[in-house]
Amino acid sequence: MGIARILSAVLFLSVLFVVTFPALLSADHHDGRIDTCRLPSDRGRCKASFERWYFNGRTCAKFIYGGCGGNGNKFPTQEACMKRCAKA
């Protein structure tokens, strides 16, 4: 019975690898990290009012950032946003 459990575990892990590996190679990942330019704008959980720029899929647009939290799709300037996210 011990060998049957080992074979079952190997089979399970093999199937898990085959199912999840393509997601790691998808277009949303670069160098093992999620492409921040595809994330939605996120004002964060705080109540401050800072002007920031985010990439909306076509260009960089302004949004109001609350000062904490949020995600990586926030840039201090339009130039910084375009440099990181615009495709040549």
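The backbone N, Cα and C atoms fix where each Cβ goes, glycine too.
Since this is a predicted model, take the numbers as computed values, not measurements.
Each residue of the domain 'BPTI/Kunitz inhibitor' (37-85) gets a DSSP state, and the totals for helix, strand and coil are 10 helix, 13 strand, 26 coil. Residues or ranges marked as domain 'BPTI/Kunitz inhibitor' by Swiss-Prot on the basis of sequence analysis: 37-85.
The mutagenesis experiment Arg38 to Ile is recorded by Swiss-Prot, whose note states: 14-fold reduction in inhibitory potency toward Kv1.1/KCNA1.
Under the heading of mutagenesis, Swiss-Prot lists Leu39 to Ala or Tyr and annotates it as follows: 200-fold reduction in inhibitory potency toward Kv1.1/KCNA1. Neighbour count (other Cβ atoms within 10 Å of the Cβ, all protein chains): 16 for Leu39 (mutagenesis position).
A 10 Å cutoff on Cβ-Cβ distances gives Lys47 (mutagenesis position) a total of 9 other Cβ atoms nearby, all chains included. Here Swiss-Prot describes Lys47 to Ala as a published mutagenesis experiment; the accompanying note says: No binding to trypsin.
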Cα-Cα distance linking Lys47 (mutagenesis position) and Leu39 (mutagenesis position), given in Å to the nearest integer: 21
